[in-house]
Amino acid sequence: LVKCRGTSDCGRPCQQQTGCPNSKCINRMCKCYGC
């Protein structure tokens, strides 16, 4: 899991770790979508 301050913090980690193209920052944790 990746901590974040905003959705912009999540895009690269989501792509690198999961291959998911979409992401959001929810409760200071990245959520990855579109896997």
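In case you wondered, yes, glycine gets a Cβ from its N, Cα and C as well.
Original residues only: the substitutions mentioned are not part of this model.
Listed in Swiss-Prot:
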- R5 to A: 51-fold decrease in inhibiting Kv1.2/KCNA2 channels; when associated with A-12. 479-fold decrease in inhibiting Kv1.2/KCNA2 channels; when associated with A-31 (MUTAGEN)
- R12 to A: 51-fold decrease in inhibiting Kv1.2/KCNA2 channels; when associated with A-5 (MUTAGEN)
- K24 to A: 500-fold decrease in LD(50), 600-fold decrease of potency in competition assay with apamin, and 17000-fold decrease in inhibiting Kv1.2/KCNA2 channels; when associated with A-33 (MUTAGEN)
- K31 to A: 294-fold decrease in inhibiting Kv1.2/KCNA2 channels. 479-fold decrease in inhibiting Kv1.2/KCNA2 channels; when associated with A-5 (MUTAGEN)
- Y33 to A: 500-fold decrease in LD(50), 600-fold decrease of potency in competition assay with apamin, and 17,000-fold decrease in inhibiting Kv1.2/KCNA2 channels; when associated with A-24 (MUTAGEN)
Set of same-chain residues at least 6 away whose C-beta sits under 8 angstroms from R5 (mutagenesis position): C25, R28
Structural state of Y33 (mutagenesis position), classified by DSSP into three states: strand
Cβ atoms near Y33 (mutagenesis position) (within 10 Å, other residues, all chains): 12
Helix, strand or coil at R5 (mutagenesis position) [DSSP, three-state]: coil
The one of R12, K24, K31 whose CB sees the fewest other CB atoms within 10 Å, among these mutagenesis positions: R12
Distance [Cα-Cα, Å, rounded] between Y33 (mutagenesis position) and R12 (mutagenesis position): 13
Rounded Cα separation (Å) that holds between R12 (mutagenesis position) and K24 (mutagenesis position): 11
Integer Cα-Cα distance in angstrom, K31 (mutagenesis position) to K24 (mutagenesis position): 5
DSSP-derived structure type at R12 (mutagenesis position), helix or strand or else coil: helix
